[in-house]
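Asker: Pasting a structure here, questions to come.
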Amino acid sequence: MGQIFSRSASPIPRPPRGLAAHHWLNFLQAAYRLEPGPSSYDFHQLKKFLKIALETPARICPINYSLLASLLPKGYPGRVNEILHILIQTQAQIPSRPAPPPPSSPTHDPPDSDPQIPPPYVEPTAPQVLPVMHPHGAPPNHRPWQMKDLQAIKQEVSQAAPGSPQFMQTIRLAVQQFDPTAKDLQDLLQYLCSSLVASLHHQQLDSLISEAETRGITGYNPLAGPLRVQANNPQQQGLRREYQQLWLAAFAALPGSAKDPSWASILQGLEEPYHAFVERLNIALDNGLPEGTPKDPILRSLAYSNANKECQKLLQARGHTNSPLGDMLRACQTWTPKDKTKVLVVQPKKPPPNQPCFRCGKAGHWSRDCTQPRPPPGPCPLCQDPTHWKRDCPRLKPTIPEPEPEEDALLLDLPADIPHPKNLHRGGGLTSPPTLQQVLPNQDPASILPVIPLDPARRPVIKAQVDTQTSHPKTIEALLDTGADMTVLPIALFSSNTPLKNTSVLGAGGQTQDHFKLTSLPVLIRLPFRTTPIVLTSCLVDTKNNWAIIGRDALQQCQGVLYLPEAKRPPVILPIQAPAVLGLEHLPRPPQISQFPLNPERLQALQHLVRKALEAGHIEPYTGPGNNPVFPVKKANGTWRFIHDLRATNSLTIDLSSSSPGPPDLSSLPTTLAHLQTIDLRDAFFQIPLPKQFQPYFAFTVPQQCNYGPGTRYAWKVLPQGFKNSPTLFEMQLAHILQPIRQAFPQCTILQYMDDILLASPSHEDLLLLSEATMASLISHGLPVSENKTQQTPGTIKFLGQIISPNHLTYDAVPTVPIRSRWALPELQALLGEIQWVSKGTPTLRQPLHSLYCALQRHTDPRDQIYLNPSQVQSLVQLRQALSQNCRSRLVQTLPLLGAIMLTLTGTTTVVFQSKEQWPLVWLHAPLPHTSQCPWGQLLASAVLLLDKYTLQSYGLLCQTIHHNISTQTFNQFIQTSDHPSVPILLHHSHRFKNLGAQTGELWNTFLKTAAPLAPVKALMPVFTLSPVIINTAPCLFSDGSTSRAAYILWDKQILSQRSFPLPPPHKSAQRAELLGLLHGLSSARSWRCLNIFLDSKYLYHYLRTLALGTFQGRSSQAPFQALLPRLLSRKVVYLHHVRSHTNLPDPISRLNALTDALLITPVLQLSPAELHSFTHCGQTALTLQGATTTEASNILRSCHACRGGNPQHQMPRGHIRRGLLPNHIWQGDITHFKYKNTLYRLHVWVDTFSGAISATQKRKETSSEAISSLLQAIAHLGKPSYINTDNGPAYISQDFLNMCTSLAIRHTTHVPYNPTSSGLVERSNGILKTLLYKYFTDKPDLPMDNALSIALWTINHLNVLTNCHKTRWQLHHSPRLQPIPETRSLSNKQTHWYYFKLPGLNSRQWKGPQEALQEAAGAALIPVSASSAQWIPWRLLKRAACPRPVGGPADPKEKDLQHHG
């Protein structure tokens, strides 16, 4: 330790006396950054200067390096000036801390501490030090610790507690010198600190790393592992240094003081039970651990580190050194001291003392258990009242009103004191003025303190109220001075008995001894821009009564600095705050769209516009990434407009939901607000600042002419036009500015939409006051107002494209409708768009608009010419007449709102009006919904909801009465019989409904008083009447349909008419057939006025019921047929009944419905053997089972061109495989490839080895998930096997597949692929399957793969017959189970033979035996392999042997040594 890079070995220079160690560390790190490195002479001169500076009366804590630089004499030897310059540049990165709370009065002794209560926890003050600065010349590669290095570091920190300034100074220099990795730092922590400190440090470091990873670290890749792992790489210097800073910062947050707490020294006795030791630790932590500190990691760490040696060995042996506490207790519960028995020591609870409790004065309990609060230690130092603490003193809570600020006073309300340090990088909740960058051009705005703007016409003087605790509060004018370390107050504010001390002060006039005194009494200062008072523990007193200065000690509690704005700007201008959310917070890659070339005229205009924007401060030069093209557009008056194409940025931006529902309805402006004024903001978007991090998304390039040089890059500083979230952001900012004005003038109204503002007031005087306040607020926030566009009554008021008159509204521009039949599509589309804009004031129904909308449909080319029919031309005439009457009334607040809803075939028209008014308030049009049926009740309910929503949103009222054109009978029938969801809505609003009745023809003259030529609205009546009971005198009509045919039967005691007919092409559907059958039936029953209709189609049944209750025809594919139903059912009385089909009931309704269904049925003919073979390519035996003779089947096979070739599945020898003893005993699985039409299919095949039944599925991959899916489908098809046998492919040996087999209790084994002995069955099955697939695709090349595979499985499993048992695979798979043959049954008397044998599964070449077979069967023999067990041996491992002759007996010449194979 003590070694510095590029320097000889020398001890670390010691700090001068009186300077804190962490401040000295800052000076050392700044000195080590000098190039070349510092010398001993530099350190000597630095210590000499600091010693002189520490002796000055003005203390430098918190230290101010700028003040030190000002005290440095010119020509001072050494490089002290360079060191201070480095510190001044680095100090801006460290946030200052608030002043400590005022200490209690020293005149009173602290209360006696209670021995039963642990001392309170005091959190150490974190040292204020600069970040680790790696000096120049540091080695590029990291050097790991050596043991001598660790010993040297430990020797220097042996007398310092972890987190103390001396400890942090040594550790920081060690980190600076060795540049350690994360593992090196962990080794250093374990070597230096106890396990408790290491555990707490590890926990704090984890939380810091989590915050840093969330915030984002340069060079950190989340996919490469956690930060600890990446910081271990010596090549990752950036990440390593980030980890070093976090590791050092974790020491500053360690709980506890410099000494170890009392509970850290609790050790387990040599004979103490482990559970008693843990209990003592738990109680000590509960009493002494600071609040908020987690107890569990500390308890686990101490439970191991402070245990005795024997318990530590037990915990190490079981691996429970840092396990949960329960595991540690179980590991040590059986431990007892050597040569001693287990003793349970029970300590009795100590009785409470006889003395009374000092809190409540009562005896019988401990003071720590008392519920009363702790009494104050003595009289309050502020008011000398002994009944409360100083923190509860009423003098700290001002009761007198605060002084009113003057017009030019400060406007900011700084935050109050808080017990924890604030993060000043965010400005303490304040907003900086726009000229802050001009005042401090070299500072980063994120690191500047909040500012206090002052009046440039006056000195920085403010009014303050001072309370010296010895006299009444007084108001004085004080000078704000950031150069004064302490606040100075005149002696006139203090009483004569105030204790004052002599002091010397060094100021601008030199040093003085008797001018100022020092007082230690707390002083309360109330400032106009602060809601809570400032408490100063001491201040200077001017004995000559000349000065009142607010110094840095007071301003530091305000967390602000002074700022004097330029003389050009008003003194109280505050900018609009930058938006908190822009829609680009996810920071995608900025767009890089190349700038397209411009002609010389446009390029010159663009350069002129850019120069004007640069002078206005809207843009600035830029060199970063991102680009969007720009171009100028020439306006009608000859000037140019700057256009920035931000479509690429808009595509990356998240839409912000706007709180504005749209432009306000000006008809809601009451007639009582007759005095109006408009305010138009100029370049409103250019007043919202744009954060720096979003500039790449709004950058552009101005090219040079003919590409003579690189273009000039710029980026927006403010919110540009063309950004899709700009209107929403500006609306939110403007609404925030206008909200105080709205609250100050409740009798007036302010309408705001985008950058247009309308002021409405009941009197001219109120309008002037409202206008003045609004203008002042807008100007104070930097929003320029266009004076030439301001309008005021009396006079014409044009706002949002409308002209506001005293009692009505008109549109500024009403379109002119030319009457002609030929239109270009863009012309008609533009005309209808203009008509739609003024439709709220146009007295017309929906029909003329719908007629012209239909003319725009079915056109795909924008250049098409549209030819209108006579009815559409007539619609143009009606619209021109209606536009001539375009006018709307303004709201009369004394009259109720009325509504009229007219339902027509083309849509709904809703009118909101007031009685006795010449014009309505608004006309609303809505098209029919996109459904096949539009019930009148549903349309009425939707119109009512739309009407209520609009009137509440625009007028704040509901319509008192709603007129509609549905007849009363139809309306009541819909309410009583319909189950539509709109019925509850209509019932809820039924008290407001009123039927127009006979007044429909006179609607316009009776209610609206309009002269517009509008057609009368007819009352709506249903097409036919629905009878609730069956009609005895009417015939019965049955109809039905299928996808290909339709039929009906007309019956009246006998079948009068019946017919079945096919559907006409090209569209064929069951609904179309059912509708067509009903239409033919109605056509045949046209002569009857009454009719009973029986339908088994729910679609037609509900359609007819809705038609009977009243409906309009909507959009449907069956619209031409549905339009015929009203004509055929007109004025009929119909009984409608739904029939359930295929019930086979004996009643006549079911019988006639079944007879109708029979007319649709086409008989199904069985396939002939030749057709069956052409479809499936099944075998000869399958054809004979389907009725063909053997000769016919043979001829069919010979005539099939696909079956004449050889089958590839027979090319593999049959071999011998292990087969199952019953179905679903053993399966074999494999994946085979089948390529067709450039698509490679993976066929997952499973074969039952007993029956040969196959299950196959086609997949596109060979993954484990596909293999699992195919096995599950096979189990659903064939059943669950006991064993499965596959090859060792990756899909079958994966962990997922094995886990699935284990969960299903299936045993999985593997075999050698392409081996006739082990995998022959599944390989042959693959060949059979692919042969059939090739045949199918040869016959039908377009056959889907799923269909071909299904036909092949049907053919193999259900049609083809096995030659050995004359059954199909499916029959064999589902055949009855045979009784198992036990191996222990009595042996037969059949003659057995002697065999040599080899045991299965062994590779031995030596034959064993001979042994006499106990039993022989097909394929194996039961051989006694030992004295106590026998085993079935297959024939391939047996060799026939002669019977051994008895001892001494002759050999039998007939016996031969034979070898058998199965």
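Residue 1 is the first one shown; counting continues down the chain.
Cβ coordinates come from backbone N, Cα and C, glycine included.
Pasting the relevant annotations from Swiss-Prot:
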MUTAGEN   Gly2 to Ala  Complete loss of myristoylation the polyprotein. The concomitent loss of binding to the host cell membrane impairs the formation of viral particles
MUTAGEN   Met486 to Ile  Almost no effect on protease activity
MUTAGEN   Met486 to Val  Decrease in protease activity
MUTAGEN   Leu506 to Gly  Complete loss of protease activity
MUTAGEN   Asn545 to Thr  Almost complete loss of protease activity
DOMAIN    614-804  domain 'Reverse transcriptase'
DOMAIN    1031-1165  domain 'RNase H type-1'
BINDING   Asp1040, Glu1074, Asp1096, Asp1157  Mg(2+) 2 binding site
BINDING   Asp1230, Asp1287  Mg(2+) 3 binding site
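Can you tell me where each of these features sits in the structure?
Answerer: Following the DSSP three-state reduction, the secondary structure of Met486 (mutagenesis position) is coil.
Following the DSSP three-state reduction, the secondary structure of Leu506 (mutagenesis position) is strand.
Listed in sequence order, the residues of the same chain lying 6 or more apart from Asn545 (mutagenesis position) and placing their CB within less than 8 Å of its CB are Pro490, Ile491, Ala492. In the three-state DSSP reading, Asn545 (mutagenesis position) counts as coil.
The Cβ of Asp1096 (Mg(2+) 2 binding site) has 21 neighbouring Cβ atoms from other residues within 10 Å, across all protein chains displayed.
The Cβ neighbour count for Asp1230 (Mg(2+) 3 binding site), using a 10 Å radius and every protein chain shown, is 23. DSSP assigns Asp1230 (Mg(2+) 3 binding site) to a strand.
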Asker: Starting from the Cβ centroid of Asp1040, Glu1074, Asp1096, Asp1157, the recorded Mg(2+) 2 site, name every other residue in that chain with its Cβ within 8 Å, sequence order please.
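Answerer: For the Mg(2+) 2 site the neighbour list reads Phe1038, Ser1039, Gly1041, Ser1042, Ala1047, Gly1077, Leu1095, Ser1097, Ser1141, Asn1153, Thr1156, Leu1160.
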Asker: What is the number of other Cβ atoms found within 10 Å of the Cβ of Asp1040 (Mg(2+) 2 binding site)?
Answerer: 30
Asker: Expressed to the nearest Å, what is the distance separating Met486 (mutagenesis position) and Asp1230 (Mg(2+) 3 binding site) at their Cα atoms?
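Answerer: Pair distance, Cα basis, whole Å: 90 Å.
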Asker: Can you tell me whether DSSP puts Asp1040 (Mg(2+) 2 binding site) in helix, strand or coil?
Answerer: strand
Asker: List the helix, strand and coil residue totals of the domain 'RNase H type-1' (1031-1165) as derived from DSSP.
Answerer: 47 helix, 36 strand, 52 coil
Asker: If you count CB neighbours within 10 Å, which one among the binding-site residues Glu1074, Asp1157, Asp1287 has the smallest count?
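Answerer: Each of the binding-site residues Glu1074, Asp1157, Asp1287 was scored by Cβ atoms within 10 Å; lowest is Asp1157.
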Asker: Taking the Cβ of Met486 (mutagenesis position) as the centre, how many other Cβ atoms fall within a 10 Å radius?
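Answerer: So the number of other Cβ atoms within 10 Å of Met486 (mutagenesis position) is 20.
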Asker: Spatially, and counting Cα to Cα, which of the binding-site residues is closest to Leu506 (mutagenesis position)? Options: Glu1074, Asp1157, Asp1287.
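Answerer: Comparing Cα positions, the candidate nearest Leu506 (mutagenesis position) turns out to be Asp1287.
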Asker: So for Leu506 (mutagenesis position), how many other CB atoms are inside 10 Å of its CB?
Answerer: 13
Asker: Over the domain 'Reverse transcriptase' (614-804), what is the model's average pLDDT?
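Answerer: Its mean pLDDT is 86.
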Asker: C-alpha of Asp1287 (Mg(2+) 3 binding site) to C-alpha of Asp1040 (Mg(2+) 2 binding site): distance in Å?
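Answerer: That separation, Cα to Cα, works out to 57 Å.
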Asker: Taking only the Cα atoms, work out how far Asp1096 (Mg(2+) 2 binding site) lies from Asp1230 (Mg(2+) 3 binding site), in Å, as a whole number.
Answerer: 50
Asker: Between Asp1230 (Mg(2+) 3 binding site) and Glu1074 (Mg(2+) 2 binding site), how far is it from one CA atom to the other, in Å?
Answerer: 50
